[in-house]
Amino acid sequence: MMNSIFGKRKTPAELLRENKRMLDKSIREIERERQGLQTQEKKLINEIKKTAKQGQMGAVKVMAKDLIRTRHQIEKFYKLKSQLQGVSLRIQTLKSTQAMGEAMKGVTKAMGQMNRQMNLPSLQKIMQEFERQNEKMEMVSEVMGDAIDDALEGDEEEEETEDLVSQVLDEIGIDINQELVNAPSGAVAVPAAKNKVVQAEATGAEDSGGIDSDLQARLDNLRKM
């Protein structure tokens, strides 16, 4: 009811904005007056020079006094403009301070709401579950990496073994051919070499079985987590 009769009450921000607008307007008017006085000053100086050349010293003294008053007025306008600019700067500082206060008020309110919504036991449970799953993921990655390394290492060893066996058999084959010419009984070296190869392959199979068993055990442990 009171607002409808006397009008809506202005906020401090609105009052500061209106006062700053009035100050800025006054500063512009003072600046125009000062520029006008400076133009008048230049005209007086020219008139004084012209009158002095004509020898009219009485008129020169009168215009000189007018020039002094004009310069004093220009100086006053400079001071007044500086003072108004200082007040305008203070108003702007107040507006900035008020805006910062409102922002801090909003931030504080939001932080309070967030803190009230936080459930510390639930957060602790989430973090514990995250740590458990992260640890499990690291173990899975480690097991998979070891499995890949073992598989690649087995392939490399198998390839190297095959190359070595081929080289040995070639050498044995050459010896066998030479011994077949000289002594037929030397051919018995081939089965022995083959038996060694078979034994090596059996040993490799047993080692591979051990690796597979170890990998399976680690995977079983992960499933229990």
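Heads up, the Cβ atoms here are built off N, Cα and C, so glycines get one too.
None of the listed substitutions appears in this model.
GLU47 to Gln appears in Swiss-Prot as a known natural variant, with the remark: In strain: cv. Ag-0. Swiss-Prot documents LYS95 to Arg as a naturally occurring variant and attaches the note In strain: cv. Per-1. Annotation of the natural variant VAL143 to Phe in Swiss-Prot: In strain: cv. Mal; the original residue is retained in the structure shown. Per Swiss-Prot, natural variant ASN182 to Ser is noted as: In strain: cv. Bas-2. Variant annotation in Swiss-Prot: GLY186 to Ser, described as In strain: cv. Ct-1; the structure shown retains the original residue. Here the residue is the original one, while Swiss-Prot reports the natural variant ALA192 to Thr with the comment In strain: cv. Tsar. According to Swiss-Prot, the natural variant ALA193 to Thr carries the annotation: In strain: cv. Edi-0, cv. Lip-0, cv. Sie and cv. Bur-0. Record note (Swiss-Prot), natural variant VAL198 to Ile: In strain: cv. Dul. The unchanged residue is displayed. What Swiss-Prot notes for the natural variant VAL198 to Gly is this: In strain: cv. Mas.
Known features from Swiss-Prot, placed on the structure.
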residue : record           : DSSP (3 states)
GLU47   : variant position : helix
LYS95   : variant position : helix
VAL143  : variant position : helix
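Taking a C-beta cut-off of under 8 Å and a sequence gap of six or more, GLU47 (variant position) has these contacts in its own chain: MET63. Taking CA atoms as the reference points, LYS95 (variant position) and VAL143 (variant position) are 63 Å apart.
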